[in-house]
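Asks: Handing you a structure now.
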Amino acid sequence: MRRLKSDWKLSTETREPGARPALLQARMILRLIALALVTGHVGGETRIIKGYECRPHSQPWQVALFQKTRLLCGATLIAPKWLLTAAHCRKPHYVILLGEHNLEKTDGCEQRRMATESFPHPDFNNSLPNKDHRNDIMLVKMSSPVFFTRAVQPLTLSPHCVAAGTSCLISGWGTTSSPQLRLPHSLRCANVSIIEHKECEKAYPGNITDTMLCASVRKEGKDSCQGDSGGPLVCNGSLQGIISWGQDPCAVTRKPGVYTKVCKYFNWIHEVMRNN
């Protein structure tokens with residue numbers, strides 16, 4: 001693997017949109033993403049396997065979190081300055097890309113922001129981020145608000161949890177194969193269903209709490225995978241889950257993906273945004 005002289009250092013080109021011409025900004029985004037794809041830098045512990053290419057901009061709340069050249073995690077836009085992602089994705093700062101579809105091309109819909117403020121759940125075990133998955137939820141506050149367009153829109157939160165059997169959708173730029181890494185250029189989607197909590201507990205004995213939920217289409221082996229962490233599980237038009245963890249290799253029969261159950265954190269999310 002070719003090694004860069006150093007991680008991609010964001011210089012004056014990383015100022016907020018408007019500080020540079022649109023063309024220069026677009027080139028910067030392309031360079032950032034291209035470096036990540038070429039070097040294979042994909043972050044996040046979790047596991048879209050056997051999905052399909054999303055219709056362009058059909059998931060306008062989808063966010064890509066980068067750290068320098070590294071595709072760190074997915075995230076979900078929930079307010080003009082706020083993202084929701086997994087706590088195990090936490091870093092000191094992020095480059096945030098919104099309005100993306102094909103990471104090798106620009107279509108004028110892209111927006112970029114920076115963020116240095118993260119608010120992981122206070123009960124998340126940061127000393128064991130890849131082993132203890134309880135309370136794997138975090139808010140990220142961007143340095144400036146985004147502009148809502150057809151390609152950039154927030155996703156609704158709901159205090160009501162969904163029932164087993166509900167059809168949902170997951171999305172991300174994570175690897176499309178496992179255990180080998182194969183990174184897609186375009187955003188991938190997969191249709192999954194919520195699984196009974198007892199079945200989830202049987203799949204991962206002793207590791208499932210009431211703030212987690214499982215989803216998959218086990219007959220077809222669909223699942224989220226590396227690089228998808230922090231991304232959305234969308235059910236009935238609302239954010240019901242955050243991609244958190246699962247079996248490695250991904251999409252193994254009888255081993256569903258595990259998600260943070262967002263409805264259980266509805267009050268906490270709004271409290272953090274209100275106080276910050």
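Every residue, even glycine, has its Cβ placed from backbone N, Cα and C.
As annotated in Swiss-Prot:
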MUTAGEN   GLY44 to Glu  Knockin homozygous mice exhibit hyperkeratosis and scaling. Heterozygous mice exhibit mild hyperkeratosis
DOMAIN    48-274  domain 'Peptidase S1'
ACT_SITE  HIS88  active site, charge relay system
ACT_SITE  ASP136  active site, charge relay system
ACT_SITE  SER229  active site, charge relay system
Asks: Could you find out if DSSP has SER229 (active site, charge relay system) as helix, strand or coil?
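Replies: Once the DSSP labels are grouped into three classes, SER229 (active site, charge relay system) ends up as coil.
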Asks: What's the CA to CA span in angstrom from ASP136 (active site, charge relay system) over to HIS88 (active site, charge relay system)?
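Replies: That separation, Cα to Cα, works out to 6 Å.
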Asks: Cα-Cα, whole number of Å: HIS88 (active site, charge relay system) versus SER229 (active site, charge relay system)?
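Replies: Checking the Cα atoms of HIS88 (active site, charge relay system) and SER229 (active site, charge relay system) gives a distance of 9 Å.
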Asks: Return one of helix, strand or coil for ASP136 (active site, charge relay system), based on DSSP.
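Replies: In the DSSP reduction, ASP136 (active site, charge relay system) maps to coil.
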